[in-house]
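Everything below concerns the one structure shown next.
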Amino acid sequence: MTIIRKKHPLIKIINHSFIDLPAPSNISSWWNFGSLLGLCLIIQILTGLFLAMHYTSDTATAFSSVTHICRDVNYGWLIRYMHANGASMFFICLFLHVGRGIYYGSYNMIETWNMGIVLLFAVMATAFMGYVLPWGQMSFWGATVITNLLSAIPYIGTTLVEWIWGGFSVDKATLTRFFAFHFILPFIITALVLVHLLFLHETGSNNPTGLNSDADKIPFHPYYTIKDFLGVLILLMAFMILTLFFPDILGDPDNYTPANPLNTPPHIKPEWYFLFAYAILRSIPNKLGGVLALILSIVILAFMPLLHTSKQRALTFRPITQTMYWILVADLLILTWIGGQPVEYPFIIIGQTASIAYFTIIVILMPMAGMFENNILDLD
């Protein structure tokens, strides 16, 4: 078996990636989220495939087909809720994975980090288009509002929006193409994940100290396969509790009303995992400015390696920057809350303050804290 594992051209790749891979001996449970994201992607592709067998991407029948899946298809309700809540679990793991990367300075592996940002954009695009497919009120109006943001692009904006819509409003053509893209994107994401892993295995994993761990490596299997499996069990348990006991807790009640272009919901808002970006978008009174801030809220991650001023890689031994980091986490939670609130006092001013704080912490305060720590630790 050992000979096949090490000699067979295909199994050899798997062996070098998941079995005989040299891994740092001290990586914590924060390093579990990569494998959990892989599991989430598999769950989403499988449940999505079964949903696609019964779904029809036509404005006249889309809502009814989802109802049919829940009522008439064997375990259709389970597949539908697994897919909907699987997206939430996916984003929880994604945010924790990115947060881990920022905390431990993993962004210094630039190729891996940038590939991760591309993956984040791809997953966000997939989730947005998936939310449109049930063709409920929030599906329709969410699609209308978010695609309309492109009209802020000077000169070509309006033409671009109508080109994406396939007409003069969100209609049958829009739904059909969103379904096509929503179906193909997870497979593109799978390919990007392999590239992400390829880049990661060029440098090897980071570790909680941020120090070089070449002198102390252990094989990935059995140590981290067992450790990852525990993470998988915890995730699946949380996932099934969410899906079976609280399936609608993260959804919007408006999406149980069929799409009606003549009736606007009182509060148009995206799914919870986009609320932080939506709050940043809304905090700027100018349309183009809001769109740029929205994009920048994610793109700013690509500048993390340039903004790294500390002589140390991780935040493990840097209490001042640690404080900034946890304020940033709290700020993101505030933005998420504000994104779900109506546009009125005091939510407007809270959202604007939190948006300014978000960019200030990342661009100014954390780099300054890094330089200050170098100074007081005499690391210059």
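Cβ coordinates come from backbone N, Cα and C, glycine included.
Among the features that Swiss-Prot reports, heme b b562 binding site is placed at HIS83, HIS182, with the record citing similarity to another entry. Of all Cβ atoms in the shown protein chains, 21 besides its own fall within 10 Å of the Cβ of HIS182 (heme b b562 binding site).
In this structure, HIS196 (heme b b566 binding site) is part of a helix by DSSP. The heme b b566 binding site feature in Swiss-Prot is assigned to HIS97, HIS196.
Around the Cβ of HIS201 (ubiquinone binding site), a 10 Å sphere holds 14 further Cβ atoms from the protein chains shown. In the three-state DSSP reading, HIS201 (ubiquinone binding site) counts as helix. The ubiquinone binding site annotation in Swiss-Prot covers HIS201, and the record cites similarity to another entry as its basis.
Close to VAL118 (variant position) in the fold, though at least 6 residues off in sequence, lie LEU192, each with a CB less than 8 Å from its CB. Swiss-Prot lists VAL118 to Ile among its natural variants, and the accompanying note reads: In strain: Isolate 3.
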Seminar exercise, completed: All chains considered, the count of other Cβ atoms within 10 Å of the Cβ of HIS83 (heme b b562 binding site) is 21
For this session: Please tell me which one of the binding-site residues listed here (HIS83, HIS182, HIS201) sits closest to HIS97 (heme b b566 binding site), measuring Cα to Cα?
Result: HIS201
